[in-house]
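K.L.:
What follows is a single structure, and I will ask about it in a moment.
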Amino acid sequence: MAVTKARTFRELMNAPEILVVPSAYDALSAKVIQQAGFPAVHMTGSGTSASMLGLPDLGFTSVSEQAINLKNIVLTVDVPVIMDADAGYGNAMSVWRATREFERVGIVGYHLEDQVNPKRCGHLEGKRLISTEEMTGKIEAAVEAREDEDFTIIARTDARESFGLDEAIRRSREYVAAGADCIFLEAMLDVEEMKRVRDEIDAPLLANMVEGGKTPWLTTKELESIGYNLAIYPLSGWMAAASVLRKLFTELREAGTTQKFWDDMGLKMSFAELFEVFEYSKISELEARFVRDQD
């Protein structure tokens, strides 16, 4: 029997080496991540909200909007894809329905958080949490809904800021008991907190590396030495894209050309190389084989 992508992802997550999963916000960024050699892709919730809606990470995206972006990403890469499922889009039955929809789109897992819906970015102020009991109900609904037992359910808690680290650890243990396969404890403040979480939670751990966020910005080797199993980078791609685009189009408005921008940056990609990101040669070959003129 062939090994599924869900099984492959689980094996990577549980391997001795940390699994580094950059975050895509659309099909193009997912393609680039795969071509850079990473074994999996994470679909960022904040980047999806920004790229699809032009709105901040405050719970604006719906299940259907997430599924559209997911489908485009899953169809364009061959590696396993996981996603940010926010707070589950409602109650436990909303989680049940979302799990079915997302799994059938083709992802191998997601992370689900214990914030009140609509949620807020984990590194912003003003987060409100649901009860432990409500969250464990959501996790149990997700476990029931998944069709492949290897589909990975990552439980995120934002309790560190609201209630302290002790409560965040307590909740994390409850979430593991409810069936979570991995724990994502958001917004830890220093390395000592990260080490304590590793010591006190008997489950794989996800590290959320956010530029300018509250958690220390560590290298993958440093995270691995602490004992983290998985690292995601939800802002990196779309923050870089927004920064570069702003500089590029400011140059165009002020100078009337983009030439100086490319000269300063050093043109790293030719026109031909750009098209090969999308496998132009392969698609052209298929077109030549299959597209025939009508008589």
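Backbone N, Cα and C define each Cβ position, glycine as well.
Pulled the feature table from Swiss-Prot, pasting it below:
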VARIANT   I68 to T  In strain: ATCC 21705
VARIANT   L70 to A  In strain: ATCC 21705
VARIANT   T76 to A  In strain: ATCC 21705
K.L.:
For each of I68, L70, count the other CB atoms within 10 A of its CB; which of these variant positions has the top count?
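P.N.:
Per the Cβ count, the most surrounded site is L70.
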K.L.:
Using DSSP, would you call T76 (variant position) helix, strand or coil?
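P.N.:
DSSP assigns T76 (variant position) to helix.
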K.L.:
Could you state the CA-to-CA distance between T76 (variant position) and L70 (variant position) to the nearest Å?
P.N.:
10
K.L.:
Test of understanding: give the count of other CB atoms lying within 10 angstroms of the CB of T76 (variant position).
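P.N.:
Counting Cβ neighbours of T76 (variant position) within 10 Å gives 19.
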